[in-house]
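**Q** If you scroll down you'll find the structure; I have some questions about it.
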Amino acid sequence: MSWTASVFLRTSTTSMKFLRLRWPLPRIPQNKSANVAPRFRSKSAVSQLSSGFKFVQIRKSTCDSNEMTIKAIKARQIYDSRGNPTVEVDLTTELGLFRAAVPSGASTGVHEALELRDNDKANYHGKSVLKAVGHVNDTLGPELIKANLDVVDQASIDNFMIKLDGTENKSKFGANAILGVSLAVAKAGAAKKGVPLYKHIADLAGNKEIILPVPAFNVINGGSHAGNKLAMQEFMILPTGATSFTEAMKMGSEVYHHLKNVIKAKFGLDATAVGDEGGFAPNIQSNKEALNLISDAIAKAGYTGKIEIGMDVAASEFYKDGQYDLDFKNEKSDKSQWLPADKLANLYQEFIKDFPIVSIEDPFDQDHWEAWSNLTGCTDIQIVGDDLTVTNPKRIATAVEKKACNCLLLKVNQIGTVTESIAAHLLAKKNGWGTMVSHRSGETEDSFIGDLVVGLSTGQIKTGAPCRSERLAKYNQILRIEEEIGAGVKFAGKSFRKPQ
């Protein structure tokens, strides 16, 4: 019997609903719980991050027991959904072991926190993460253990690691090293409090009302996520007409399978291969054709008017010499066909007119501020900043000032800690933006962002198609949360941009 298994056997239950949500997290020992969740005395405080950004959060929740500190931290190299190395962290407290894995992106913004790779071309094409693993095992772990901080105090632990790193973009230890520890700390903090992870996150963010999100299913993949000719990266369906998350999943799944049949009938079985995020990757070049295929599938499923469409253009991937190359995967693309920003904006306006599009992400290059502001100013739909904002408070503040977009794409590995991710969301919300929680194209089985989107109640999440286990891990976690909360739980639906 393993040490971890023996820990589980020695502990007693707190709440079967909690265990269904968080299994196999350790249960609270009898001398701590008496089979009921403990009561907490919470202090609200303003936390100052090293980045200079302030936000109000539940700084510390103290039980009737002593503080629970970290006993051990162990990092290792595992593999993500693309077969590339990534970081996994095990954190041990008196309650047992808490595990977190870090995702990785393909189309990454130049302003993201640094993902530390070994750059040894003889191993994994330079993508191994043994340096980041070493930083956790040799520095971050030992220093955190010596600091003796309570795992419930997420902000203090995250800020401790930020200061220890000492760089603006976490380039000393790597955001992937720091994030692995931060995620594991959040899970340990939830267990110490005897609550599901989403409730702990809600406490950290000061969120009083739980609202389940609309899923944005990426059903056609292009750009850097697929080996086809399609330039624009993601074509998504949003079941905004659903009345529950369960119904939204049903609608998404049915449209996904209708789409497979539509693509198969038009292009043959070979065209139904899937991309990195589980969406189909037919070898088409016309972005409008992708939208037509999705519209046909929605109609065949009987959900016209109940399902809307979103796009992630990832335009930074095909921005060349001040123009946009929609044939960028062709090394011999015709430069005369490249589009200036105003022509590309006109194309988006045509899409919005012809299709039920409610959201466009990264329509222009990450530093093409004027083009962003012009489009956001002349449309009522959601314009999402991903590469533009990279979950970074400084970039968000600039985007707010320039009125460049109206929604933040929240990716925890872009900024590197749970605390800073929450801060980014709160800053966006304060300025009237929406927030869409997001996965990365290189994912793991870790379902953390499923709890994150519920805890923050942002109203929308994108984590791929209803296909591939690393994508379904997040959607399935939200289904479990919906079941645990029970009747009366709110679903964002048509109000996904500003859930209430």
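Cβ atoms are placed via backbone N, Cα and C, with glycine included.
Here Swiss-Prot flags GLU277 as active site, proton donor, drawing on similarity to another entry. Sequence annotations record features per position, and here Swiss-Prot assigns active site, proton acceptor to LYS411 based on similarity to another entry. Marked as substrate binding site by Swiss-Prot on the basis of similarity to another entry: HIS225, GLU234, GLU361, ASP386, SER438, HIS439, ARG440, SER441, LYS462. As annotated by Swiss-Prot, Mg(2+) binding site applies to ASP312, GLU361, ASP386, with the evidence given as similarity to another entry. Annotation of the natural variant ASP380 to Ala in Swiss-Prot: In strain: SC96_47; the original residue is retained in the structure shown.
Help me picture these features in the structure, burial and contacts included.
**A** Here the Cβ of GLU277 (active site, proton donor) has 31 other Cβ atoms within 10 Å, regardless of which shown protein chain they belong to.
Around LYS411 (active site, proton acceptor), a 10 Å sphere centred on its CB holds 24 further CB atoms from the protein chains shown. The secondary structure of LYS411 (active site, proton acceptor), as reduced to three states from DSSP, is coil rather than helix or strand.
Sequence-distant contacts of SER438 (substrate binding site), defined by Cβ-Cβ distance under 8 angstroms and a gap of at least six in the same chain, are ASP386, LEU409, LEU410, LYS411, ILE449, ILE461, LYS462, THR463.
Long-range neighbours of GLU361 (substrate binding site) (same chain, six or more residues apart, CB within less than 8 Å of its CB): GLU234, GLY310, MET311, ASP312, VAL313, ALA314, ILE383, VAL384, GLY385, ASP386, LEU409, MET436.
Taking Cβ-Cβ distances under 8 Å and a sequence separation of 6 or more, ASP380 (variant position) has no neighbours in its chain.
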**Q** In angstrom units, rounded to an integer, how far apart are the Cα atoms of GLU277 (active site, proton donor) and ARG440 (substrate binding site)?
**A** 9
**Q** Give me the sequence-ordered set of same-chain residues, not including ASP312, GLU361, ASP386, with a C-beta within 8 angstroms of the centroid of the Mg(2+) site's C-beta atoms.
**A** GLN233, GLU234, MET311, VAL313, ALA314, ILE360, ASP362, VAL384, GLY385, ASP387, LEU409, SER438
